[in-house]
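S.K.: Below is one structure. I have some questions about it.
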Amino acid sequence: MDNSTGTGEGCHVDSRVDHLFPPSLYIFVIGVGLPTNCLALWAAYRQVRQHNELGVYLMNLSIADLLYICTLPLWVDYFLHHDNWIHGPGSCKLFGFIFYSNIYISIAFLCCISVDRYLAVAHPLRFARLRRVKTAVAVSSVVWATELGANSAPLFHDELFRDRYNHTFCFEKFPMERWVAWMNLYRVFVGFLFPWALMLLCYRGILRAVQSSVSTERQEKVKIKRLALSLIAIVLVCFAPYHALLLSRSAVYLGRPWDCGFEERVFSAYHSSLAFTSLNCVADPILYCLVNEGARSDVAKALHNLLRFLASNKPQEMANASLTLETPLTSKRSTTGKSSGAVWAVPPTAQGDQVPLKVLLPPAQ
């Protein structure tokens, strides 16, 4: 992220080269991400009501994505006006703060999901207390407080910068300021690389636990591996290009603060990579809702109930429609012994954490 203050000559960046791709991508994310995240939020809420700690992380992830999507219309307008912010300094600070904070909030909650799944698979009994709803709520509160606090510095600085062509940049300055460069390094290493490395370790632990389980069928192992790998892939594909350019820009500035050549060359690529991070808002609900056949069935039922409600205009039908979401993300067992989706079953044992993993599939309808 860049922050700006006042006016000045700055670097010669061509704002006309990126007025099509970022707004087009943002419009796509609004159209797809808004309904899918609303559906994911509803599904996560129902998991929380079933005392599933994973639903807490998914619910917070959906809330963060929805807040981010609410800022996109103004950024579409910003890019269509060739990087010219016309909505005043207050809105620039607020919407820029939400926009950029979401990157690290999303990464943090994806990391929380990876750690939760690792504990559920590799140590289902030893760390059972860490996988409670109360613990998930406490962890989520820490995530929000930490990430919002770490990204709050721009709220105390001017964020509008007018260049020589009378463009008013919001949350951007070319070249950046020195304190911003150091802050960017913190974001790259602490906000991006550290949680991604932790997710890699969790994935490795999940692979070991699954491979050592002789009772787990091959197809079930593939599903578990696919889920863990999908979490890593979302962070890598959506956020790695942006942070690679952010790191490069910050390092070049700290080495040669007077040199605008690099800024001018990567300007378009940097904006494109920033827009690419918005795909996270589409990938998150797809990861949750479409990770396996059982989840796809639940989504289909929810959409069927919604369409029936809209067609009949009878709210009572929607209220009576039930949706049970027990996907392979879930490690909880139903108190009734029944589930409409697939779960990771962990039978009780007195011999440590070496327990067989088994995916229980719902009976054929």
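Each residue's number is its place along the chain shown, starting with 1.
Quick reminder: no glycine exception, Cβ is built from N, Cα and C everywhere.
Here the original residues stay in place, and none of the substitutions has been built in.
What Swiss-Prot notes for the published mutagenesis of Glu53 to Lys is this: Decreased proton-induced G-protein coupled receptor activity. Per Swiss-Prot, mutagenesis Val121 to Ala is noted as: Decreased proton-induced G-protein coupled receptor activity. Under the heading of mutagenesis, Swiss-Prot lists Pro124 to Ala and annotates it as follows: Decreased proton-induced G-protein coupled receptor activity.
Walk me through the surroundings of each of these features.
M.R.: Note on Glu53 (mutagenesis position): other Cβ atoms within 10 Å of its Cβ, all shown chains, come to 24.
The DSSP secondary structure for Val121 (mutagenesis position) is helix.
Of all Cβ atoms in the shown protein chains, 21 besides its own fall within 10 Å of the Cβ of Pro124 (mutagenesis position).
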S.K.: What does the structure give for the C-alpha distance between Pro124 (mutagenesis position) and Glu53 (mutagenesis position)? Integer Å is fine.
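M.R.: Their Cα atoms are separated by 13 Å.
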